[in-house]
Amino acid sequence: MGRLGYWTLLVLPALLVWRDPAQNAAAEKGPPALNIAVLLGHSHDVTERELRNLWGPEQATGLPLDVNVVALLMNRTDPKSLITHVCDLMSGARIHGLVFGDDTDQEAVAQMLDFISSQTFIPILGIHGGASMIMADKDPTSTFFQFGASIQQQATVMLKIMQDYDWHVFSLVTTIFPGYRDFISFIKTTVDNSFVGWDMQNVITLDTSFEDAKTQVQLKKIHSSVILLYCSKDEAVLILSEARSLGLTGYDFFWIVPSLVSGNTELIPKEFPSGLISVSYDDWDYSLEARVRDGLGILTTAASSMLEKFSYIPEAKASCYGQAEKPETPLHTLHQFMVNVTWDGKDLSFTEEGYQVHPRLVVIVLNKDREWEKVGKWENQTLSLRHAVWPRYKSFSDCEPDDNHLSIVTLEEAPFVIVEDIDPLTETCVRNTVPCRKFVKINNSTNEGMNVKKCCKGFCIDILKKLSRTVKFTYDLYLVTNGKHGKKVNNVWNGMIGEVVYQRAVMAVGSLTINEERSEVVDFSVPFVETGISVMVSRSNGTVSPSAFLEPFSASVWVMMFVMLLIVSAIAVFVFEYFSPVGYNRNLAKGKAPHGPSFTIGKAIWLLWGLVFNNSVPVQNPKGTTSKIMVSVWAFFAVIFLASYTANLAAFMIQEEFVDQVTGLSDKKFQRPHDYSPPFRFGTVPNGSTERNIRNNYPYMHQYMTRFNQRGVEDALVSLKTGKLDAFIYDAAVLNYKAGRDEGCKLVTIGSGYIFASTGYGIALQKGSPWKRQIDLALLQFVGDGEMEELETLWLTGICHNEKNEVMSSQLDIDNMAGVFYMLAAAMALSLITFIWEHLFYWKLRFCFTGVCSDRPGLLFSISRGIYSCIHGVHIEEKKKSPDFNLTGSQSNMLKLLRSAKNISNMSNMNSSRMDSPKRATDFIQRGSLIVDMVSDKGNLIYSDNRSFQGKDSIFGDNMNELQTFVANRHKDNLSNYVFQGQHPLTLNESNPNTVEVAVSTESKGNSRPRQLWKKSMESLRQDSLNQNPVSQRDEKTAENRTHSLKSPRYLPEEVAHSDISETSSRATCHREPDNNKNHKTKDNFKRSMASKYPKDCSDVDRTYMKTKASSPRDKIYTIDGEKEPSFHLDPPQFVENITLPENVGFPDTYQDHNENFRKGDSTLPMNRNPLHNEDGLPNNDQYKLYAKHFTLKDKGSPHSEGSDRYRQNSTHCRSCLSNLPTYSGHFTMRSPFKCDACLRMGNLYDIDEDQMLQETGNPATREEVYQQDWSQNNALQFQKNKLRINRQHSYDNILDKPREIDLSRPSRSISLKDRERLLEGNLYGSLFSVPSSKLLGNKSSLFPQGLEDSKRSKSLLPDHASDNPFLHTYGDDQRLVIGRCPSDPYKHSLPSQAVNDSYLRSSLRSTASYCSRDSRGHSDVYISEHVMPYAANKNTMYSTPRVLNSCSNRRVYKKMPSIESDV
């Protein structure tokens, strides 16, 4: 150091200490001062001012210290000069810390600084040169920190370099330089505890103080290509020179040294060979200025932390001069706060040994230009290297290059080259893979990146390994950086071809297609794989058509099934059953039950439909043999049809996968993609042979597909599956592999891998390469030995190719069954429309169809009548004016029917029946026109004292809804045979049989009009009336009385509990209140008659009649009684408005004859018919003439003589016109079932009862056939000849029909045998079926030539009264519980206990008075037994006339006339 430098050191302390007194005072009050010295070697291009300016106000912001930087440059850095400068600086400036950097590569500098620090306790930072070099065995009390890495950290990086390049075999060479033991120990420990397959062959420790001969002997032990060297830089020169003489430097040897050997990178000894690898502290990216700044930051940060914690900074030693004393270690030093320091966002922490925790190390190599080159970086425990393949350097000019080690480039493309990550545990490549390096970009803008170690395998990798063993070469494998095969762009080749052309690689191995353009710049080997261009498409899930469930059969088959076969077969079954002699009552055969179950076309279609689909639906099976055969054949057809449908259904319900069909590159989809909607989308990977081929041969196609090109094969596969691409054009070998290994096998190649522009894959070598011939011979050998075929089977065959014939089943989704759900939805919509139309028709439109709107016969009636006329050939005379369809019109028609009768029976000796009348018959004035007034709805009845009959006040409101409620709640009223308004028992005028007198009240009750099909021709009625009696003018109705009281004249409400659903229309009638009855009232006249003079069972009317009989010209009375309901309906009476419930309830006694032997001696008279009354045939007893209905078989106590006296009259009457039929011997207790000739002729005009077509062809029953069996108690249980047997058929007779008792020539068709047996078991009425018909006639001989046509009158099998019927529940049952027990109940309940022969001969008739009492009182029930009564009228016509229903009768008749209209 010169004189100037010496004087500077003497004056500097004085300058630092001297201050102005004011400044000293301020300093005492200000923050504590921190003095830091910076000493650098003079060789650095930096001045002291620049060093002081490195710490400015911006760095001191936020610090509680006043930092003073003292900068000093030194010319010499030898140990003596270094100690002198530091001691002088400490004596003058009292520094707290020192930042030291030199430009030497001598580790002695670090040792001197460590000594000073341990003596003065001043923290010293060695930031550069020898001060930062590795130092072993530091003083424990030292506070010396270095910007460098420890021996262990550098050894770790050296092993990482060998691991990345797979240099697992190595040798270790060291000297006795301090720290070598630590280095050897760490290497051995790491190798022994690592999963990497390290092989440390030799550990050689040299002593350079001996002769060179011994060094050479030890170096000759090295047989590995990788050598780790730990020594000083001077020792390394000696060792490397000896290694060169031994041939241990060159292409195949890699020397790796720590930073001790490299030292100062600017000083490179000539003995260092090219390719020498060193791990050094980063001098390239970490400048000296940055290191100084970081050193200052570390010291100030540690001082601030100490000040914050202890509120003081330790004072430094004033001088290092003086007598040596034993140093005392302070309790708290700055060293403790320098271990964990973070400055300027960087972790600058130090270890306990004084080295950085995260040093910035780099890998440098001595290149061929003899310069250190940075090739890698260690940062954050990660090593990144520049070269994918470590470059082979020519160490010296006299070294020969090694041509057997090749650099090979490849391209990732499965299955030829598959790239995988290294094993995370061993950090190496597993078996059957080779190491390969892949370049990964870190910064896309600067293309900066790093090579990452990967593992490669695949078809081409296996070929490469075979070639390496056969041809004898080694290689380094790396992946092409741009991921392309090779294309010439701007006269520059890229991809694998570019690597070979520009000699960065010796050869290129992979899926490289041989073509003419590439062959011009590189040499190709023989093809090892045949390939070309192919097209890959994706299978798309096909949609299932909504009509898929119909596709198992063609449209013609469905038409034949549902239109032809079903309809035709149903019609055939119906026709066979219609005309079958043993079928249902649909063929109008003679003798069949007129209202039995019918077999319609609808039932036939329903039966066949149920058979087709095996539905468990209730059907009605035919009974005819022919129709059964037809149904059986249809059932066999249904089995075949359904089985065939089920077998083919699965094939049409699955989703068929759709694949685009492409024939080749010339396909229209490729050449004219815009012709499709949407346009056909296809593409390829650019810069390949496929794109070049398309560009050269199909320019338009190439121009179109550029927008759909893909970056790689994997991206193309994803685009195919997601629908972004319709077709992918690429190498056939790759596409076949991808199709075979695709998950789900959704990707397929067209034509099962059809190839266009066939070519092959080859290995590209540099032009004129000496390896070409050897590689060609090896490849041909592989093909000949079958090794190539084995590799193809291993890598190129996929699992999808083996599963082409496998059937894959899947669950049916909603798309598969969509058509069936659509059909159900359509059916529900159609049902809703039908439901709305049904209600619209019922409430709005049906009146016009039934003729209410036009006051003419309705359309349905006309169609039904026309069908009947066509089938039976009956001429129906058109009327000029249709009958009135209101209530008055119905009564007028019945009046004309009564007037058209030839004779009216003159009945006398009317018995006082159970007519609960509040008024006597004598109170009324006899008027011949009473019927006309009643029918005309005038209500002009008067008493004998000229008082008007007062109507009752209505107990119900005038609201029509109440009436509709009553109609809806009615239970047992049969509106088809309802009574007239104010109706009461008929009293026939005895003196004048042509006049009718009826006791009628003015109470207006709504009655139903008869069915239109039962109406008689107005012309015929008029003609008959003219022949018998002129038509009275009273039956001409006024216009105001022609009102429509019913909504429909065709359908009449039936009994809800009894009616048949198929034939009943429950419609409410409109009640009409007469004008003259609004304010009339009547008195409650319930009386109990005194039965002293007259019979006890006579009512008031009967007794009144008997009293006045002597002065009356009447001779006969015809009354009809039916069963009565118990008194007082809790539910309002139907069709009654003016009703007053009596306060005192009385139940009339029931007259019954308890003598079972009465009249058993009577005989049957010959059959005759007299239009007039047969007075001779009448009994002499006037008391009970023709009105003995109160006496039944229960009257066992009556004497025979009394019964003979009371029931001695032997004539019957016409049930319609009431004319007498006296020639028949029999006493009738109720209305006759027979008609006269006139009524028979009139009844045939509009009546379309099917029974009219039945001719009585049965043979007359002989006496033996009829009376051949003897019954027990024959005389007591004989049928009384005066007991008329009238059978009443309930609506449930259609369910259980009565067998034919009389006509044995025709079988019964009531029910099927199976149902009959089920119903007969344990049935109270089951005995009816088993009684012989011959027993029904007793022992009397038949007097009729045609047999007993009793089957025309069916008797209900079930009890007639609700109390005896276990299946019905009436409102009367509830009434009895509320009001009390009816006096007639004992008789009603005792009836079923009679004899067996009597149980099935009993019928219940509702008395006329039960519904027609003047005060609408409650009714009582009577039970009478009837004779089995044959018809007495001569059957001189073709048709037998059914019973005419008229409104004057109160008999409950549930039998409904059949209608073809209901079946149509």
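Each Cβ is built from the backbone N, Cα and C atoms, and glycine gets one as well.
Just so you know, the substitutions we noted aren't modelled in this structure.
Note that the structure is a prediction, hence the values are computed from the model and not measured.
Among the features that Swiss-Prot reports, Zn(2+) binding site is placed at H44, H128, E266, D282. For H128 (Zn(2+) binding site), other Cβ atoms within 10 Å of its Cβ number 28.
For K233 (mutagenesis position), the Cβ neighbour count at a 10 Å cut-off comes to 20, with all displayed protein chains included. For the mutagenesis experiment K233 to A or R, the note given by Swiss-Prot reads: Nearly abolishes inhibition by Zn(2+).
The Cβ of N264 (mutagenesis position) lies under 8 Å from the Cβ of D103, T104, D105, G129, each of which sits 6+ residues away along the same chain. Experimental mutagenesis is annotated in Swiss-Prot for N264 to W, with the remark: Nearly abolishes inhibition by Zn(2+).
The Cβ neighbour count for D282 (mutagenesis position), using a 10 Å radius over every protein chain in view, is 17. A mutagenesis experiment is reported in Swiss-Prot for this position, D282 to A or H, and the note states: Nearly abolishes inhibition by Zn(2+).
Around F416 (mutagenesis position), the C-beta neighbours below 8 angstroms that are at least 6 residues distant in the chain are G458, F459, C460, G510, S511, V529, A733, V734, Y761, W795. According to Swiss-Prot, the mutagenesis experiment F416 to A carries the annotation: Decreased sensitivity to glutamate.
Long-range Cβ contacts of T690 (L-glutamate binding site) within its own chain (separation 6+, distance under 8 Å): T513, I533, T684, I729, Y730, D731. Residues annotated as L-glutamate binding site in Swiss-Prot: S511, T513, R518, S689, T690, D731.
Per Swiss-Prot, mutagenesis Y730 to F, L or M is noted as: Strongly decreased sensitivity to glutamate.
Here Swiss-Prot notes a mutagenesis experiment, V734 to A, with the remark: Decreased sensitivity to glutamate. Around the Cβ of V734 (mutagenesis position), the number of neighbouring Cβ atoms within 10 Å comes to 23.
Apart from S511, T513, R518, S689, T690, D731, the residues listed for L-glutamate, the same chain places the Cβ atoms of H485, L512, I514, N515, T531, G688, T759, Y761 within 8 Å of the centroid of those Cβ atoms. Counting every protein chain shown, 25 other Cβ atoms lie within 10 Å of the Cβ of S689 (L-glutamate binding site). Spacing of H128 (Zn(2+) binding site) relative to S689 (L-glutamate binding site) is 56 Å (Cα to Cα, whole number). Neighbour count (other Cβ atoms within 10 Å of the Cβ, all protein chains): 27 for D731 (L-glutamate binding site).
In sequence order, G486, I497, L512, F524, S689, A764 are the residues near R518 (L-glutamate binding site), counting only same-chain partners six or more apart with C-beta under 8 A.
For the pair E266 (Zn(2+) binding site) and K233 (mutagenesis position), the Cα-Cα distance reads 13 Å.
DSSP gives T513 (L-glutamate binding site) a strand state. Looking at the residues that bind L-glutamate per the record, S511, T513, R518, S689, T690, D731, the two CA atoms farthest apart are separated by 16 Å. In this structure, F416 (mutagenesis position) belongs to neither helix nor strand by DSSP; it is coil.
If you measure from the Cα atom of D282 (mutagenesis position) to that of K233 (mutagenesis position), you get 18 Å. Classification of D282 (mutagenesis position) by DSSP places it in coil, neither helical nor stranded.
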